[in-house]
Amino acid sequence: MEDLDALWERYREAVRAGGNPQALYQEMVWPALLALWREKPRVYPFPQAFAVSVHTLGTSPEATALAILGAGAERVYVLHTPESARFLPRLRQDTGKDLYPVEIGKSDVEAIYREVKRLLEKHPEVPVALDLTSGTKAMSAGLAAAGFFFQRFYPKVRVVYVDNEDYDPELRRPRAGTEKLRILPNPHEALAEVDALFAKELYGKGEFGQAAAYFRGMVGRTGNQAYALYALLAEMYRAWRALDFGEALKAGRKLLGQLSQNVWLNHPLNARREALEAQVALLEAVDRFLKARDFALKEGVYGLARTLLHLAQEAKEEAAVLAALYAYRALELLLQERLALLGRRAEAPGLSPEEAEALRKALAELLGVLPEEVRLPAKLGLLDLLAFLRLKGDEALGRLSLAELRGLAGALKGRNSALLVHGFDVPSPKAVEGIARLAQGLLQDLEARTALGPLSPEPVPLGF
């Protein structure tokens with residue numbers, strides 16, 4: 001450092017005497033500074049072993065040379081403009097490195113994005129340094145933006161630049177010997193709030209498993225246990241959407257328990273406590289019903305059918321076959337609950353001869369066939385249930401006109417031919433909509449007969 005200080009003062013005096021600043025710098029200062037960095041580059045916070053480095057090159061090749069030496073990568077890519085290409089031979093000479101030049105326009109940010117993506121795909125598993133020291137503002141900004149984005153998918157990427165501790169305003173240069181390569185921390189690791197935005201985005205899209213993973217990772221990186229509560233919330237909705245009611249209930253109960261602790265009374269999720277308690281109560285009701293398989297537990301039937309109809313609505317655009325299955329099953333549960341009010345079960349309805357004959361006639365009317373062509377199954381299907389309940393005076397179903405019922409008959413009878421059941425058919429959106437509409441009407445009737453009130457599986461807002 002003493003030698004460089006002395007050189008710097010002699011350089012200053014030579015410039016004051018009227019010498020050319022650039023030529024004098026190259027003659028007096030640069031060889032000593034370059035020799036120092038070739039031997040031991042100054043890197044903050046500490047030297048790291050990069051396998052690949054990518055540099056933007058403008059009209060300051062000295063800074064780029066220091067960045068190449070500081071990164072120490074075996075493979076060096078240089079993004080240059082047509083104007084800065086003239087510095088490539090000098091960079092090779094100063095660094096002793098083989099360079100892989102890539103020409104781009106000085107304002108072509110999209111080209112930088114494409115090149116960084118290409119290079120990271122080519123070197124996916126190794127540490128990569130992205131150096132934005134030199135080049136135009138557009139080039140540096142583009143490389144920084146690319147680095148921030150791709151660090152989400154390539155965590156070994158680091159953004160670096162050559163900084164200095166002392167700038168000489170008279171000579172309008174960083175004071176030689178004060179330069180250092182600064183390696184910026186990955187913001188996705190250093191700043192949990194960045195990942196909180198990603199987690200929030202995933203949560204809003206219904207990607208609850210991925211959101212939970214982000215929240216758990218943030219706990220590990222920051223030590224802030226508040227994110228663990230968000231992870232529990234996302235995990236509850238993930239399990240709920242997967243129809244794993246036991247796991248959803250477990251996560252929901254644990255979440256409410258933690259929100260009750262003094263340390264979390266001011267947690268943003270406590271502002272949604274009433275809605276959360278109602279959702280956990282719904283999960284408890286469904287869990288009891290699934291374990292007991294007793295249609296007298298109407299709150300559980302309601303919760304399960306409500307969930308299935310919600311999933312049908314979510315899936316109708318992207319997965320019509322799944323939407324149909326959800327809607328079919330929701331309607332079946334609601335019809336079975338109404339049948340249970342009569343003391344009957346679909347799998348063993350115990351029809352009297354008179355009831356069987358009346359049901360044949362009702363089905364024949366709906367299907368437009370002769371009664372003798374109707375075969376009654378041992379277990380009542382969807383259309384059989386609907387027709388039988390109407391015969392027994394079910395008020396909600398009795399309000400449906402014969403035309404409406406005939407419109408539904410084909411869709412109800414076609415359940416077993418659906419692609420994910422026993423057949424090859426994909427139910428039409430119109431058929432699914434009709435089934436869901438009928439189920440929704442029965443759900444509202446059941447809702448009025450439960451103590452739960454209107455509830456929604458919709459995720460509560462995160463509060464940030």
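Each Cβ is built from the backbone N, Cα and C atoms, and glycine gets one as well.
Record note (Swiss-Prot), mutagenesis Thr133 to Ala: Wild-type ssRNase activity. The unchanged residue is displayed. Over all protein chains present, the Cβ of Thr133 (mutagenesis position) has 24 other Cβ atoms lying within 10 Å.
Lys137 (mutagenesis position) carries a helical DSSP state (H, G or I). In Swiss-Prot, the entry for mutagenesis Lys137 to Ala states: Wild-type ssRNase activity. The structure shown retains the original residue.
The number of other Cβ atoms within 10 Å of the Cβ belonging to Glu332 (mutagenesis position), over all protein chains shown, comes to 21. Swiss-Prot documents Glu332 to Ala as a published mutagenesis change and attaches the note No ssRNase activity.
Annotation of the published mutagenesis Arg415 to Ala in Swiss-Prot: No ssRNase activity; the original residue is retained in the structure shown.
Recorded in Swiss-Prot as a mutagenesis result, Asn416 to Ala carries the remark: No ssRNase activity.
Other C-beta atoms found within 10 angstroms of the C-beta of Lys137 (mutagenesis position) number 10, with every protein chain shown included.
If you measure from the Cα atom of Thr133 (mutagenesis position) to that of Glu332 (mutagenesis position), you get 66 Å.
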